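Novice: I'd like to ask you about the structure that follows.
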Amino acid sequence: MGVEVCVKAAVGHPDTLGDCPFSQRVLLTLEEKKVPYEMKLIDVQNKPDWFLKISPEGKVPVFNGGDGKWIPDSDVITQVIEEKYPTPSLVTPPEYASVGSKIFSCFTTFLKSKDPNDGSEKALLTELQALEEHLKAHGPFINGQNISAADLSLAPKLYHLQVALEHFKGWKIPEDLTNVHAYTEALFSRESFIKTKAAKEHLIAGWAPKVNA
C-alpha cells in the first residue's frame, strides 16, 4: 500500500481539487519531497461512509503513509512526512517556525468583518508588515535561500488571502510590501504550488457562505 491523502473536493464539484489550505499544505510537502501519493477527493458536504470510518470527525486532510494508519491534522502529517522522507529537508529552525503564523486568523477576521473601524484591517497589516521585515532581513524565504515547512504552511493561506480579499473587498496587499510580493510570486510560481492549488472560482465559492453569514 502506498501513500494516500484525503483532501477537500471543490464545493459542488466532487471530482475537482478543493480550497482547503491545510490539505494543500500536505500536498505541497509531498510534491516538494517528490513522494508519490494517491489523492482522494472528499465531498465535505456529502462525506462517504468509508471516509468517516478513517476520520470520525469528518475532517480533512488525513494521511496514510502506507501502513494503513490514518493520521489527521496537517501539523502532525507534515511532521510525519518529514521524519519518513527526510530528503530534501524542509525543517524550519524553531526560531522561525512561527513567522507569519497569525496572518491567516487576521485575514479571516478582516474578511468576515462588516465594520471598517473594528481594527481588523490594521491587525492584518501589522502581521503582513512583520512578515515583510522578516523577509527583508532573512529572505527570500522564511529560512533564507531554501524553502521550508513554514513556507509551505503559509503559501496556501496567502493565496486565500490574496484571492478572497480582492474578490470580496477589493483589497490588495499594499505595494510597498515589496518583499511580501516577491515572496508570494516565488511561492505561487513553483511547480508544486501550481499543481496543488484550487482554482480561484472554487476558493471564492468556498468562502462565500462564511463572508455572507
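Please read every residue number as a count from 1 along the shown chain.
The backbone N, Cα and C atoms fix where each Cβ goes, glycine too.
Original residues only: the substitutions mentioned are not part of this model.
These figures come from a predicted structure and were not determined experimentally.
Annotations for this protein, taken from Swiss-Prot, read as follows:
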type     : residues      : note
MUTAGEN  : K8 to A       : Reduces catalytic activity 3-fold
BINDING  : K8, D19, K210 : L-ascorbate binding site
DOMAIN   : 10-89         : domain 'GST N-terminal'
MUTAGEN  : C20 to A or S : Loss of catalytic activity
ACT_SITE : C20           : active site, nucleophile
MUTAGEN  : K47 to A      : No effect on catalytic activity
DOMAIN   : 73-213        : domain 'GST C-terminal'
Novice: Using the CB centroid of K8, D19, K210 as the L-ascorbate site centre, which other residues of the same chain sit with their CB within 8 A?
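Specialist: Leaving out the recorded residues gives V11, G18, C20, L203, G206, W207.
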Novice: When the domain 'GST C-terminal' (73-213) is classified with DSSP, how many of its residues are helical, how many are strand and how many are coil?
Specialist: 93 helix, 2 strand, 46 coil
Novice: How many Å separate the two farthest-apart Cα atoms among the L-ascorbate-binding residues K8, D19, K210?
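Specialist: Of all Cα pairs among the recorded L-ascorbate binders, the widest measures 17 Å.
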Novice: Enter the number of other CB atoms within 10 angstroms of the CB of K47 (mutagenesis position).
Specialist: 15
Novice: Relative to the Cβ of K210 (L-ascorbate binding site), which residues of the same chain, six or more apart in sequence, are found under 8 Å away?
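Specialist: Expected: T108, L111, K112.
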Novice: Would you mind reading off the Cα separation of D19 (L-ascorbate binding site) from K8 (mutagenesis position), to the nearest angstrom?
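Specialist: On Cα coordinates alone, these residues lie 7 Å apart.
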